[in-house]
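K.L.:
The structure is given below, and queries will be raised subsequently.
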Amino acid sequence: MKHSLNALLIFLIITSAWGGSKGPLDQLEKGGETAQSADPQWEQLNNKNLSMPLLPADFHKENTVTNDWIPEGEEDDDYLDLEKIFSEDDDYIDIVDSLSVSPTDSDVSAGNILQLFHGKSRIQRLNILNAKFAFNLYRVLKDQVNTFDNIFIAPVGISTAMGMISLGLKGETHEQVHSILHFKDFVNASSKYEITTIHNLFRKLTHRLFRRNFGYTLRSVNDLYIQKQFPILLDFKTKVREYYFAEAQIADFSDPAFISKTNNHIMKLTKGLIKDALENIDPATQMMILNCIYFKGSWVNKFPVEMTHNHNFRLNEREVVKVSMMQTKGNFLAANDQELDCDILQLEYVGGISMLIVVPHKMSGMKTLEAQLTPRVVERWQKSMTNRTREVLLPKFKLEKNYNLVESLKLMGIRMLFDKNGNMAGISDQRIAIDLFKHQGTITVNEEGTQATTVTTVGFMPLSTQVRFTVDRPFLFLIYEHRTSCLLFMGRVANPSRS
């Protein structure tokens, strides 16, 4: 068996366009997660038959995952109707399984993840753990950037890419990834769960999130580029296609035309919002995994363009910048967290997606908030929210971020994936290692909605008669799809005047 070391390159490209949003409370009514220890047979992923029914040639006709991005030379009828393939999906998503330990048992601590799992469906449980991983990754990232830097990541894309990679991992490398991603916690939570359940749920999640006719546009595509003559295992290519809808494509990374061709492809996927994503690539690269996400949503309560005005935004105790502040009035859910000393506002998009805006009361409160952010905290916010008429002021912002996540993932404990001694024998019989995990994304938050003609109909009462939520200092934002509890995007806006 050959063991020459090759490079594995991962690109995660995300882009989001948002129509309308809202901000903090100037006057608002103040109103140890450990899974049950089990010893799952991690090698079952490799020993069990993961095969699912092979997808017909007409791949993704009614699903936005690949529908709009047909490879050159292929026709529409080469894609399939996922509505027919996944006709059972919604029932599967809503299944609530029994837990290994009752969340009311005395030996289960108050912070145990099983308490969060209680009453949740399979896919919600997986997404709770995806969010837990995302919050931990965010904490590592924010320690690597300046306090005044903006941050933007797409947790669903990162977890999907890692799940896809894990299909080809073996031994300690596989267990390390599954432990840090909390997939191991998921498997231990119920006797009905095994490793194959995780990949099945990612498959189902793709169908749920990227299906049409939800009132928003959410698109994703996974591409697997393989260097010519690289001996990638057929079993890995098959599993990646079946579970993650990633198509293996032949590539010549030493060809300068590859960069321009891929950039054009990405630009098409993201509707022109991400350009020149690839600037250079190591000719020695053997495999590149590309995950792209595009989102555009319309606010339920829109912001009249004529109400946008210049407003002070406090960067810190001493510095202030002028920003374009949007303004609207309507019924909004909001909460006050006295423990973390912050206000939370929920801004709804059409179709079951919403953005949580989290604003510390004190300028120094961001560090505490970032350190304490967990799925349990978010659930506490959501359960304590009250609905009433509020005036909302939120700055327009656009974030463009580009990260190499290798060092961040290493700091989290995922080291063997990037080491020459890592075991990726399920991908190739040659020794390979990942030397780049690129995560790039863009988000734009403004007044726009799908029905711009209606945005001028919002009326305003005198400010003194309303509860006002003004976002005029650094804040966090979290974007969730509610039925699946999926954390799509999250970030920090420290300075709206900068990208």
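Backbone N, Cα and C atoms are what each Cβ position is placed from, and that goes for glycine too.
So Swiss-Prot says this about it:
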type    : residues      : note
MUTAGEN : ARG122 to Trp : Greatly reduced thrombin inhibition. Normal glycosaminoglycan affinity
MUTAGEN : ARG122 to Gln : Greatly reduced thrombin inhibition. Normal glycosaminoglycan affinity
MUTAGEN : ARG122 to Leu : Normal thrombin inhibition and glycosaminoglycan affinity
MUTAGEN : LYS204 to Asn : Reduced heparin- and no dermatan sulfate-activated inhibition
MUTAGEN : LYS204 to Met : Reduced heparin- and no dermatan sulfate-activated inhibition
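Tell me what's around each of these sites.
P.N.:
ARG122 (mutagenesis position) has a Cβ environment of 25 other Cβ atoms inside 10 Å.
In three-state terms derived from DSSP, ARG122 (mutagenesis position) belongs to a helical segment.
In this view, LYS204 (mutagenesis position) is surrounded by 21 other Cβ atoms within 10 Å of its Cβ, with every protein chain counted.
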K.L.:
Return only the integer: C-alpha distance in Å from ARG122 (mutagenesis position) to LYS204 (mutagenesis position).
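P.N.:
LYS204 (mutagenesis position) has its Cα 11 Å from the Cα of ARG122 (mutagenesis position).
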